[in-house]
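Remarks on the structure that follows.
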Amino acid sequence: MSNYGVKELTWENGQLTVHGLGDEVEPTTSNNPIWTQSLNGCETLESVVHQAALQQPSKFQLQSPNGPNHNYESKDGSCSRKRGYPQEMDRWFAVQEESHRVGHSVTASASGTNMSWASFESGRSLKTARTGDRDYFRSGSETQDTEGDEQETRGEAGRSNGRRGRAAAIHNESERRRRDRINQRMRTLQKLLPTASKADKVSILDDVIEHLKQLQAQVQFMSLRANLPQQMMIPQLPPPQSVLSIQHQQQQQQQQQQQQQQQQQFQMSLLATMARMGMGGGGNGYGGLVPPPPPPPMMVPPMGNRDCTNGSSATLSDPYSAFFAQTMNMDLYNKMAAAIYRQQSDQTTKVNIGMPSSSSNHEKRD
């Protein structure tokens, strides 16, 4: 802080003088003017403030991006802009008003360099903004972004055009192949029907189309039928009485046919036995020596399935069916078996009786 309680700045003989109340110390101003050169008419506020700032013995130089600038000139190189203070009083009031401010900031327009400080006693700080370069870089980045967006837009447009072109080419190729197939079929039809007119060909095509529609409908019906469950397609309803009666008749017919076949087999076996025994014509006398075959066991016809619906069994045509179609029961079978056994026993006894007499005759001859 300053040693003066109150201070003021005055402009005297081209120099800035400080006046104050209280204990005085050596003035910080020198008797010699700070600027050896004349102001050359540059009596602006910036010039006055520069004089106040340069009262310290140490001097500093401001550096700009383009090089050192010792004269603290503006961008134009001279103090060409004048504030227009022709009178000394106006300058004094301006300096006094500026001195009462706590912080002073001076912007040097040369090369975009800023200089700011809080008070006369505080240290100076330099800060280079380079607003021009920043604006340049900003504008350059914006330009690059814009160019990149334009390039992306052009690339997307080119890709979309390429896709459209490929799709159109594929469509044209498929259409060409379809026309070729149609033409080939028409040529084949022309070869098959060389004298047919266009109306005949159209009618043939109409018939083919109708046939294809019918086939398609049948295929759809079959697919639907296959997808439906079996119970929904054919509901299990109880069979009517007529169906039951027909099934019963068919089962009875099957049983009768089986019985007839069994009787025929039994009669054939009896005839074969009688033929071996010599009863069916002139047989040898030793036929009774051969034991008769055992009678076939009684065959019980299997019961037919009542649930079966297919009762139409094809019967074999037998020429002896009229002869053997006779009723036979167990009583007749037993009687025939007893008669055959009696005949066999009689023949065996006769043979046994005749054999000793023949042996005695041989002895007598001897």
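First residue shown is number 1, and so on along the chain.
Note: Cβ is positioned from N, Cα and C throughout, glycine not excepted.
Under the heading domain 'bHLH', Swiss-Prot lists 166-215.
In the three-state DSSP classification, Glu8 (mutagenesis position) falls within a strand. Looking at Swiss-Prot, you'll find the mutagenesis Glu8 to Ala noted as follows: Loss of binding to phyB; when associated with Ala-14.
For the recorded site, Gly14 (mutagenesis position), the DSSP three-state label reads coil. One entry in Swiss-Prot concerns the mutagenesis experiment Gly14 to Ala. Its note says: Loss of binding to phyB; when associated with Ala-8.
The CA atom of Gly14 (mutagenesis position) is located 16 Å away from the CA atom of Glu8 (mutagenesis position).
Within 10 Å of its Cβ, the residue among the mutagenesis positions Glu8, Gly14 with the fewest other Cβ atoms is Gly14. For the domain 'bHLH' (166-215), the mean pLDDT of the prediction comes to 86.
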